[in-house]
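Quick look at what Swiss-Prot lists:
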type	residues	note
VARIANT	R11 to W	In strain: Yak_5
VARIANT	D39 to N	In strain: Yak_23 and Yak_8
VARIANT	H179 to Y	In strain: Yak_2
VARIANT	A331 to V	In strain: Yak_2
Amino acid sequence: MKLFWVKRLLRISTVVVTLLLLQRTNAAIPDCDYYDTVDISAAQKLPNGSYLFEGLLVPANLTAEYEFTILPDDSKQKVDKHIRGCVCKLKPCVRFCCPHNHIMDMNVCAGDMTEEELEVLDPFLNVTLDDGSVVRRHFKKELIVQWDLPMSCDGMFSLDNREKTDQYTLFENGSFFRHHDRVTLNKREYCLQHLTFVDGNESSIRIAPHNCLISPSRMGQTVVMITSLVCMVLTITVYLFVKKLQNLHGKCFMCYMVCLFMAYLLLLLNLWQMSQNFCITAGFLGYFFVMAAFLWLSVISLHLWNTFSGSAHNANRFLSEHRFLAYNTYAWGMAVVLTGITYLADKVVENEDWNPRMGFGGHCWICTQSWSAMLYFYGPMVFLIAFNITMFILTANRIIGVKKDIQKFAHRQERKQKLNSDKQTYTFFLRLFIIMGLTWSLEIGSYISQFNQTWSNVFLVADYLNWSQGIIIFILFVLKRSTLRLLMESIRGEGEEVNDSEEEISLENTKYDRNVL
């Protein structure tokens with residue numbers, strides 16, 4: 001019996017020891033993040049189990065044997081057994097991409113620095129302490145260099161703090177704050193390394209941060225935009241095919257759709273980096289068509305207001321059949337002027353705060369990370385949106401007033417005057433809201449909130465709404481009963497061309513006859 005219990009105890013002891021060893025190997029150092037550790041296998045081990053690493057005494061309880069590495073996504077990868085120490089609990093650490101004597105070239109570790117490179121190396125870093133003060137620290141003498149941690153990603157980009165958009169703050173605890181988008185990164189998401197900077201004929205080597213190229217999934221935006229482009233083509237085709245839709249308002253609407261199609265096409269090419277060979281040209285073309293689209297929206301807004309306010313005949317008196325030519329001169333001409341101003345500013349203005357910087361950062365568009373975008377792009381957009389909103393309110397107010405007037409007149413004359421139901425009226429307001437481009441006003445909020453991650457996620461809904469413009473317009477203006485009826489008549493050869501003077505709004509059945517009043 002005693003022998004039985006002895007064997008039992010031995011088995012239990014063996015299991016316990018095995019579990020402890022496994023814990024020692026796999027659980028690693030208690031209360032210590034893997035990214036706060038350093039490989040100290042080559043350090044001197046003292047009799048009490050502690051290690052002497054680069055002049056720093058690492059106690060035994062802050063060391064452990066590892067046979068894995070933890071990747072940035074927190075998954076484990078098996079490696080050879082080695083000893084690691086939680087040295088960042090004892091002394092501030094700095095996360096390097098490569099060994100401390102290597103230099104980065106094209107975002108790749110390029111090997112040891114030469115003697116000449118070491119002579120021009122600036123070894124100091126600005127480190128922000130917990131109390132908010134900023135001190136200069138020698139990366140090797142005053143900090144622990146962590147260079148054996150897994151790289152955050154394959155594709156990285158460096159920051160140059162000479163640029164206002166590349167400012168950053170490195171904290172004593174190892175976290176990294178990127179100023180332009182106000183994002184805080186941990187040591188899994190960035191690393192530092194020596195990098196050559198060229199300024200005129202002189203070059204210098206400084207320690208520069210490298211961040212991952214984190215690109216959000218483009219699939220959702222791509223699917224929405226391609227669908228939107230197809231819907232735009234279908235909408236334009238319907239308006240070209242159906243003669244009754246080709247009145248003055250319909251022609252303006254088609255011009256708007258052409259501008260929108262070209263702007264979205266260039267945006268899609270930029271999204272998939274298919275316009276890099278003509279990036280600057282693509283950027284200015286995209287700017288031209290976006291501005292032209294907004295200008296055509298202002299034309300449509302003004303034309304709708306004239307139609308419903310009863311002042312269209314006054315416009316006819318002065319412009320007659322040349323109104324469409326006048327509209328074209330205004331929309332395309334102003335778009336050319338705005339594009340020309342932006343082009344000259346891009347070539348002449350030296351101050352980055354006033355330069356649109358077309359093509360900055362490989363994006364074939366105006367640099368939206370600075371306030372110059374407000375001057376050249378969002379400023380004109382705000383003005384035109386404000387104009388469209390004013391026209392929308394005046395037009396909606398006029399429609400409501402006309403409806404009430406006709407109802408009173410019909411009651412007085414005891415005539416049955418059936419107008420659209422409330423549902424139809426609300427639907428018309430929705431269509432009017434879309435065609436006047438008021439949904440674009442959300443784009444301003446998206447621009448202002450780009451540096452706030454929370455609000456950026458909120459306004460992502462607005463971005464998808466704008467990317468879906470072609471789909472929304474197709475549903476509201478083509479897939480409606482009156483347009484489908486006109487389309488069927490045209491297919492059967494029953495359609496007749498409508499004179500522009502009739503001022504029929506082809507986007508909606510709702511209208512009133514001024515002669516009734």
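Cβ coordinates come from backbone N, Cα and C, glycine included.
At each noted position, the model has the original residue.
Structure coloured by features recorded in Swiss-Prot.
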residue: D39; record: variant position; Cβ within 10 Å: 17
residue: H179; record: variant position; Cβ within 10 Å: 15
residue: A331; record: variant position; Cβ within 10 Å: 24
*Round to the nearest Å and give the CA-to-CA distance linking H179 (variant position) with A331 (variant position).*
38
*From the Cα of A331 (variant position) across to the Cα of D39 (variant position), what is the distance in angstrom?*
66
*DSSP on H179 (variant position), three-state: which is it?*
coil
